[in-house]
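Chemist: Below: one structure in structure tokens.
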Amino acid sequence: MINRDNKKAITKKGMISNRLNKFSIRKYTVGTASILVGTTLIFGLGNQEAKAAENTSTENAKQDEASASDNKEVVSETENNSTQKNDLTNPIKKETNTDSHQEAKEAPTTSSTQQQQNNATTSTETKPQNIEKENVKPSTDKTATEDTSVILEEKKAPNNTNNDVTTKPSTSEIQTTPTTPQESTNIENSQPQPTPSKVDNQVTDAINPKEPVNVSKEELKNNPEKLKELVRNDSNTDRSTKPVATAPTSVAPKRVNAKIRFAVAQPAAVASNNVNDLITVTKQMITEGIKDDGVIQAHDGEHIIYTSDFKIDNAVKAGDTMTVKYDKHTIPSDITDDFTPVDITDPSGEVIAKGTFDLNTKTITYKFTDYVDRYENVNAKLELNSYIDKKEVPNETNLNLTFATADKETSKNVKVEYQKPIVKDESNIQSIFSHLDTTKHEVEQTIYVNPLKLNAKNTNVTIKSGGVADNGDYYTGDGSTIIDSNTEIKVYKVASGQQLPQSNKIYDYSQYEDVTNSVTINKNYGTNMANINFGDIDSAYIVKVVSKYTPGAEDDLAVQQGVRMTTTNKYNYSSYAGYTNTILSTTDSGGGDGTVKPEEKLYKIGDYVWEDVDKDGVQGTDSKEKPMANVLVTLTYPDGTTKSVRTDANGHYEFGGLKDGETYTVKFETPAGYLPTKENGTTDGEKDSNGSSVTVKINGKDDMSLDTGFYKEPKYNLGDYVWEDTNKDGIQDANEPGIKDVKVTLKDSTGKVIGTTTTDASGKYKFTDLDNGNYTVEFETPAGYTPTVKNTTAEDKDSNGLTTTGVIKDADNWTLDSGFYKTPKYSLGDYVWYDSNKDGKQDSTEKGIKDVTVTLQNEKGEVIGTTKTDENGKYRFDNLDSGKYKVIFEKPAGLTQTGTNTTEDDKDADGGEVDVTITDHDDFTLDNGYFEEDTSDSDSDSDSDSDSDSDSDSDSDSDSDSDSDSDSDSDSDSDSDSDSDSDSDSDSDSDSDSDSDSDSDSDSDSDSDSDSDSDSDSDSDSDSDSDSDSDSDSDSDSDSDSDSDSDSDSDSDSDSDSDSDSDSDSDSDSDSDSDSDSDSDSDSDSDSDAGKHTPVKPMSATKDHHNKAKALPETGSENNGSNNATLFGGLFAALGSLLLFGRRKKQNK
């Protein structure tokens, strides 16, 4: 930091940690213009980085008339190009851009007004008074003559005074070339020139004020010249003898404190391994360097600060790497090409990691040193400064900035703003330092001339070493450049359709027209001055100036260069607009007289860790006490960063590089199996124990008294007994034995299993080598046992249950017992019987059913047993525990489940599946009953005639109706008819009558029909079929229908001697087949309708629609007269046909 009052710089001597030179380019504006600060850059030690800032200042200069008798003083501004500065190891470089414009007017000077034109800063205007015109385009008017031998008038102005300058137009001819600096050109000076209130663009390279300059005593002894440089005043000493104006302290360059910690490339001796996954970011943020308002003033040198706190895992080894990523719109340096990061170090200066920067990816790759092998639990901090990359951001815009440490990202939204030109009438200009080459000692300035493309008359641009205020006044500021015939000046014209980037930085000049040879350039316009005569212009131009500078001691920089645009306004007066750029690089020192600050002394702390066998907290009181190796000791610095070491074989540890007056914390990790001993056991600080954590402040000396002691933690036992509690009272009785092989589990207070064992032959168990604390003991219930009641008596005689808590407090615990008793077994079962009366109750006369399968399932549905009933219908399952079960009875073939739950539980039927719960008792109430369905016998004979029909029976399967046996009687009637058929056959049919007798059998005779039916006695019904015949009647209708067909044949039935056919009709009904019957008419009944009945089957399908027909008279003699039988048969057949056809028609519909 520059001492602004004495203009002297001092250096600090000693170790420098993570210091970077910073170069700021700034433009200061006092009045209407804003302060524009360029870039603050921080690089590795010895590397100089520039920070560009644009500063514009507007000043209202008051000028009063002065008498012609005023002394005329010609001042030539000279620059000491080899200024001497204090020896600064790490200079801070600041660049300041100052713009000014002023119009000279006649004698009575009015206060200049500030105007804004096209969103630009305006300056004051005064009438010209004997001031020489600079390179104005030739005119016929004598007042517009040009004087190329300009002699600058720079006056030192006292603070708080207004300076008035009176000038008169010169009537003499202007020389075409400048004379020596001492020549006068009619410049009258009535008062000191006003001190500009505007400050140049200044770039400040800020370094931590506490960091000393890296100059050793030996270096000073061996190099006296360096010592002389350190105590020698800056070139300000020379300047103090010159009548030049100095910038007021109010416009001095701003200093931006921007720390950055990064490092130089690591030698590739160790294999690289990216360990981003082992880096834990604990805190990171992005902040703005000047004002936290969401706006980055890029030309103000406002930097972006990225801070990151992170932990380095102990698994990280030397040679491993991590990455830090910049946002792609930012860059570490704004005006230099040196992007070398500095080391990441701890507060004592030890290097943790070194880094390299990749410009293409905007990424730093850090490689860890053996620091991570020597220390543990390393916490690090990273603070990076960056600036808007004008190549990526040529114009104002909104950005979302994203930075990342070890791929962990953080973001911030900002708006980027750039400077505006300084404007006075048609004069409008702006400039920046766009590049700094610290090797060649060159600086590049980019100037926008007439960026607003106004109609500017008699345009001249002057480039000057030193400062130019916004109003065009010249002043000596904070630095200088060398402008001579070797200075590179290029001029480019901007086409009407081209737009200048707002960043004021050109990366490709080839896109613009090179008009250098079309303008008049005078590089010797004055001492360290050049002038460009543009004439009348209405286009924008770019001027590129590359000038030399003289570095100070230790490469300090004080580079300042201003520009002024002069035009003739509509009143034929000159209007001025000025702009200044400055780079300052100085060391952060506290000011002073230039003497060397004593080297900062660093201190150490540490000492000893021992095993305190006698636990008294004092070292050496027991011969068995010894040092403890490998104990982890952690040092916490004032900024919160940490590092850890382990004690050596002698129990010793040490931390060095500590600063006086700062406070540190030391923590000792308690080794496994030990406890901290008593603290401060004696008044002797060298012999006591300081405990697990101690805070110490360095007071000008080392502190090697930070000791601590530990003693071995005693171990204890836990356990006792598992026994069979035969009387189930929960108390251990003398005659009750222990239970062997019971599993016991021990858990710590967090629930973690720390041991498992089993009881011995006596039921005893134990766990050993336990520390004080709370434990949980869990007993596993042995097979065939049940836990007894718990907590019934004294702790050492009761049962603690299946789970209990045991506490160890400086003693064994032998009270954790558990008791069990043998679990009783139970039985389940009972009886399956034949419920002959179907009432669902077990009667004394009803017998059991043998060989019924019974299955037992547990609560999960798993089969745990299967058995069959014995000859008495009894069954049972034994050896069952209390619980839920399901009993499943398999229904015997041919039997039907009887009604359930009709009476008392031990006498009723429980159904095919029964859920049962056993609770401490047997259950013999699980019974079930079945009965057999009624079946008709087959007198199969009876019909056997009608057997022929029987087929029809098969129709008659609907016989199953037959159950309505009784109907079947009516069938029998039909039989009787059929008998009549049987007539043809044989009276034996009439037997069938006897069938009819059997009718009671429900004629299952008709069974006889379809014996196939036979099972279906209901078949027998087939008579009932015959019912169904009665159905059949209706069927028979249908039959008869069918008959009817056949009947028409059937008539031939009549042939068929036997009505039986017609009867058989009833069979025949059994189906329209009967057609065929009729065919078969051949009475032989043999139509035994069996034939007919084949077709009958479809009819049987519809038979149940007619099973309500009237029954035929039960059997009778055939003496109704066979003579009439034929006639009636025919009639019935015809009627049946009609009905059948009608019915079919209906069905078809």
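Glycine too: its Cβ is placed from the backbone N, Cα and C atoms.
Modelled residues match the original; the substitutions are not represented.
Quick paste from Swiss-Prot:
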- 602-714: domain 'CNA-B 1' (DOMAIN)
- 715-824: domain 'CNA-B 2' (DOMAIN)
- 825-935: domain 'CNA-B 3' (DOMAIN)
- A206 to T: In strain: BM12987 / O24 (VARIANT)
- I207 to T: In strain: 80s-2 and BM12987 / O24 (VARIANT)
- H329 to E: In strain: BM12987 / O24 (VARIANT)
- T595 to S: In strain: BM12987 / O24 (VARIANT)
- E599 to D: In strain: 80s-2 (VARIANT)
- I698 to N: In strain: 80s-2 (VARIANT)
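Describe the structural context of each listed feature in the structure shown, including burial, neighbouring residues and relevant distances.
Modeler: When secondary structure is read from DSSP and collapsed to three states, H329 (variant position) falls in the coil class.
In the shown protein chains, 15 other C-beta atoms lie within 10 A of the C-beta of E599 (variant position).
I698 (variant position) falls outside any helix or strand according to DSSP and counts as coil.
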Chemist: Would you mind reading off the Cα separation of E599 (variant position) from H329 (variant position), to the nearest angstrom?
Modeler: 41
Chemist: Could you put numbers on the helix, strand and coil content of the domain 'CNA-B 2' (715-824), residue by residue per DSSP?
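Modeler: Counting residues by DSSP class gives 0 helix, 52 strand, 58 coil.
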Chemist: Fewest other Cβ atoms within 10 Å: which of the variant positions H329, I698 wins that one? Let me know.
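Modeler: Among the variant positions H329, I698, the sparsest Cβ neighbourhood within 10 Å belongs to I698.
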Chemist: State the Cα to Cα distance, in Å, between H329 (variant position) and I698 (variant position), rounded to an integer.
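Modeler: For H329 (variant position) versus I698 (variant position), the Cα atoms are 44 Å apart.
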Chemist: Looking only at the domain 'CNA-B 1' (602-714), report the model's average pLDDT.
Modeler: 92
